[in-house]
Amino acid sequence: MVTNMVKLRNLRRLYCSSRLLRTIQNGRISSVSSISLSKKYTTKSAKEGEENVERKHEEEKKDTLKSSSVPTSRISRLFHYGSLAAGVGMNAAAKGISEVAKGNSPTWKSLILSDSNIDRITNKFSKMRGVALKIGQLLSFQDEKVLPKELYEILSRVQNSANHMPQRQLEKVMAKELGANWKTKFSKFDKIPMAAASIGQVHAAELPSGQRVVVKIQYPGVKESIDSDLNSLLMLLTASSLLPKGLFLDKTIANARTELKWECDYNREARALQKFEALLKDDPAFEVPHVFPEYTTDNIITMTRMEGTEIMKLPKASQETKNFISENIMRLCLEEIATFKYMQTDPNWANFLYNGRTKKIELLDFGASRPFAEDFILKYRKLLTYATLRDRKGAYEMSVQLGYLTGLESQSMKDAHVDSVLTLGEPFRGDVDKSFDFKDQTVSDRIRGNIGLMLNERLCPPPEETYSLHRKFSGIFLLCARMGASVHCAKLFKEIFAYKV
């Protein structure tokens, strides 16, 4: 009897939740949209046979990229979120009734994240672009053991699955931004984008001067619907109860709101590009695209076309090359924090290209670039320095000063946090003449072992700077591990980051 009552209560919850989610369609709950992340503008070919290669790429793009209009108004986006919520809720309710009729006791998460619902969510996010895709990208850098595996599958699938604008919508955007005669400003402009991402798509083009460029075009309506889209997404994620409380979803959403608005400001991104171009102009390992201001607006950025290949798609790269790439990206990450106090925080590996001809790493997508306050940088450098020294007392005190801990946590929570901090410092510890082998590292696994306890017992969200900073660090660590790289982390840390404590 008790079991049946529990089953009926669960089904009632499913039914009520699906009705709650449908209220979005009636405008009773506000919604939100937007973001940017770029799925890189790269070319593999050399100049010889350029026309044939590019024609071949056009055909490949037609096969791999889907076209669909971007919902531009707040009402239309609200409707799409509402229909998604209703569809997921009703599908879950129907499946729940079917399972109970068979004598099974399905869990809430298994009903929400059924195969059909995973497909439904992925397809809708790809059509919506904007916030839906960006939140997916942000959360996808959480460890897969933190999130339900079905949700992690959705997030992984949506990372690079945006549809692109149909031709008519594209031409309307270009005419609005560059004028009715916009086509005369280019000697070439590929109609099919090289890539389509969360807030925009990228087209190969050529200026009348012969300069090869890429044109990054923001989807219409994405910027204006950030707040409403985020509100809708927050409601969906909260109603589904899919995320652990320790993720502090409201803080994650607030951070995403800020970053999305940054990334939708293409003039801001253009300034970030120019800043990094100046910072790295004499760096032998890096190259940054040059911005063409006369072809750049609030919603379009035109920049030089990088000729490298995504680092994870390098054909038969030697281990020496992989070590070179990994070590220099790690160096840049440390310099961004300690020296520049200004970081490109997007961890997407497709932001890094390697040019075999110039032997340089080409950097892309600066929409998520941000400054860090001097006080935060000072304390964070001290924290990691204590970690490399295995100084538990110093690491704990600095964690409280930074706001990671309140001091009121259980001893097990304090110990788990300090253990994780000291583990994070491990690659940067030891002999400066020795490299750290990421291929056999267990740092991620050991930090992962504390995640469950920390999610359950965390009393406060981490400082807002941490969301983007640790996302970048996590992405770089994973990159080095995927490359199987050996990196002189201790040497880099001592030269760039260490603070005398």
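For all residues, glycine too, the Cβ spot is worked out from N, Cα and C.
For all the noted positions, this structure keeps the original residue and models no substitution.
Here Swiss-Prot describes GLY89 to Asp as a published mutagenesis experiment; the accompanying note says: In coq8-2; impairs growth on ethanol and/or glycerol as a carbon source, but retains steady-state levels of COQ8. Secondary structure at GLY89 (mutagenesis position), taken from DSSP and collapsed to helix, strand or coil, is helix.
Record note (Swiss-Prot) on the mutagenesis of GLY130 to Asp: In coq8-5; impairs growth on ethanol and/or glycerol as a carbon source, but retains steady-state levels of COQ8. Impairs coenzyme Q6 biosynthesis.
Residues or ranges marked as domain 'Protein kinase' in Swiss-Prot: 188-501.
Within 10 Å of the Cβ of ALA197 (mutagenesis position) there are 28 other Cβ atoms, across all protein chains. While the structure shown retains the original residue, Swiss-Prot records the mutagenesis experiment ALA197 to Gly or Ser with this note: Abolishes coenzyme Q biosynthesis. Able to autophosphorylate in cis.
Listed in Swiss-Prot as a mutagenesis experiment, ALA197 to Val is described as follows: In coq8-3; impairs growth on ethanol and/or glycerol as a carbon source, but retains steady-state levels of COQ8. Impairs coenzyme Q6 biosynthesis. In the three-state DSSP scheme, ALA197 (mutagenesis position) is classed as coil.
For SER198, LYS216, MET303, THR304, ARG305, MET306, ASN351, ASP365, the entry in Swiss-Prot reads ATP binding site. Cβ neighbour count for MET306 (ATP binding site): 21 (other Cβ atoms within 10 Å of its Cβ, all protein chains included).
According to Swiss-Prot, the experimentally introduced change LYS216 to Arg is described as follows: Abolishes coenzyme Q biosynthesis.
A mutagenesis experiment is reported in Swiss-Prot for this position, LYS216 to Ala, and the note states: Impairs coenzyme Q biosynthesis. DSSP assigns LYS216 (mutagenesis position) to a strand segment in the three-state reduction.
Its own atom aside, the Cβ of ASP229 (mutagenesis position) has 33 Cβ atoms within 10 angstroms in the protein chains shown. Where Swiss-Prot documents ASP229 to Asn as a mutagenesis experiment, the accompanying text is: In coq8-6; impairs growth on ethanol and/or glycerol as a carbon source, but retains steady-state levels of COQ8.
DSSP classifies GLU269 (mutagenesis position) as helix under the three-state reduction. For the mutagenesis of GLU269 to Gln, Swiss-Prot gives this note: Abolishes coenzyme Q biosynthesis. The structure shown keeps the original residue.
Annotation source Swiss-Prot lists active site, proton acceptor at ASP346.
The annotation that Swiss-Prot gives for the mutagenesis experiment ASN348 to Tyr reads: In coq8-4; impairs growth on ethanol and/or glycerol as a carbon source, but retains steady-state levels of COQ8. For ASN348 (mutagenesis position), the Cβ neighbour count at a 10 Å cut-off comes to 21, with all displayed protein chains included.
Per Swiss-Prot, mutagenesis ASP365 to Asn is noted as: Abolishes coenzyme Q biosynthesis. Enhanced autophosphorylation in cis. Mapped onto three states, the DSSP output places ASP365 (mutagenesis position) in coil.
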Cα-Cα distance, maximum over SER198, LYS216, MET303, THR304, ARG305, MET306, ASN351, ASP365, record's ATP binders, Å: 21
Mean of the pLDDT scores, which run from 0 to 100, over the domain 'Protein kinase' (188-501): 89
Pairwise Cα distance for GLY89 (mutagenesis position)/SER198 (ATP binding site) [Å, integer]: 25
Largest tally of Cβ atoms lying within 10 Å of a Cβ, found at which of the binding-site residues SER198, THR304, ASN351: SER198
Spatially closest candidate among ASP229, GLU269, ARG305, the listed recorded positions, to ASN348 (mutagenesis position) (Cα to Cα): GLU269
Rounded inter-Cα distance in Å - ASP365 (mutagenesis position), ASP346 (active site, proton acceptor): 8
Residue pair ASP229 (mutagenesis position), MET303 (ATP binding site) - Cα distance, angstrom, rounded: 29
